[in-house]
Amino acid sequence: MQDIVREAMERDEAERQTQSSLEDSDDQFGDPRIVIVGAGGAGNNTINRLYNIGVEGADTVAINTDKQHLKMIEADTKILVGKSLTQGLGAGGDPSMGERATEMAQGTIKDVLGDADLVFVTAGMGGGTGTGAAPVVAKIAKEQGAIVVGMVSTPFNVERARTVKAEEGLENLRNEADSIIVLDNNRLLDYVPNLPIGKAFSVMDQIIAETVKGISETITQPSLINLDYADMSTIMNQGGVAVMLVGETQDKNKTQEVVNDAMNHPLLDVDYRGASGGLVHITGGPDLTLKEAEGIASNITERLEAAANVIWGARIQDEYKGKVRVMAIMTGVQSAQVLGPSTQKQADKSRQSIQSRESQQQHSGSEFDSSERAQTAQSGTWSDGGRDEVEKNNGLDVIR
């Protein structure tokens, strides 16, 4: 028996060297096309970070109504939408404006997403462009046959009315995407309360970027126990809310400590008990044992329902000697609460305040004055492109 083990280890080393040379090959046969789309200011910031840290096998696309912000962003493709609506000055916090501007550019977006197999849509919920554009982009990608994953952040409670917009935007995105992963900005107050505001937001950008990078490279880079696009498709088609877990440890008790680290992720606020699907990928050094890898996968999926579909893989990298990293996506979380508890509470409070104010206006006899919007529509601004399959004038409303 010892001879068999020794021979297997010798063969393993030879196979690893052969695999290494194959990885350097330029043969891209069968590789899925992954596109990461950032909509609005927060989404663009994530795209900029992704572009700079690099994601193997994925294209980055930035979409915005704000020309100045878009100029500052680095991406493989940049699209300024709704130029005739906003003059490149942004959506003014109005999701309907962001939605309209993106619909007018759907021909261009279809071209960019044409043969994509997996599309990530990242945005900040609660503003104008991201909230309105993300569901439109998700719908276009879905109609063209791609698996669509939304990766979004929610506003601070102090932003009040924006939490209501965020809730509505999340519901719209959930209706169009296969799965959505939600991160709550309020958790930054607990995680990095004393960082300068710019650096605090960059932490959220980095977490979203690293998550998208991790998922993308899990299915584009070879592994010892491989995960591929078909596995991703199977898990993401479970639908509902998805929960992302990331953990890393150098502790001797890798099996439990890496799971503890993932469970205590500071920016995730959704309970995934009863989820119907799980995708787990483990990265470790040459010292990672089969028992440890299986133990990690088992521990991190124990909260899933008994009949959950779990797919796991493992990759060995020399730089991970003595440590281990786990990334898991739990899908099919059948929770009506997409926002975190604190954000949901603020959204409910803000909605009640808005409804009360509208009720008072109705009782006082005041009516909504739509003359300005009507005048805009009559002047033709709202008619160029419309909801046509392809916008009528690319040069007018889309700048790439």
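Along the chain as shown, the residues are counted starting at 1.
Glycine is no exception: its Cβ is also placed from the backbone N, Cα and C atoms.
Just so you know, the substitutions we noted aren't modelled in this structure.
Within 10 Å of the Cβ of Glu159 (GTP binding site) there are 19 other Cβ atoms, across all protein chains. Residues or ranges marked as GTP binding site in Swiss-Prot (evidence: sequence analysis): Gly41, Ala42, Gly43, Asn44, Asn45, Gly128, Thr129, Gly130, Glu159, Arg162, Asp205.
Quoted from Swiss-Prot, the note on mutagenesis experiment Asp231 to Ala is: Defective in cell division inhibiting ring constriction. Is not able to complement the deletion mutant of this gene. For Asp231 (mutagenesis position), the number of other Cβ atoms no farther than 10 Å from its own Cβ, over all displayed protein chains, is 18.
All protein chains shown were included, and the count of other CB atoms within 10 Å of the CB of Asp205 (GTP binding site) stands at 22.
The separation of Asp231 (mutagenesis position) from Glu159 (GTP binding site), Cα to Cα, is 39 Å.
Cα of Asp205 (GTP binding site) to Cα of Asp231 (mutagenesis position): a span of 27 Å. If you compare every pair of Cα atoms in Gly41, Ala42, Gly43, Asn44, Asn45, Gly128, Thr129, Gly130, Glu159, Arg162, Asp205, the residues listed for GTP, the longest distance is 20 angstrom. For the binding-site residues shown (Asn45, Thr129), fewest C-beta neighbours within 10 angstroms: Asn45.
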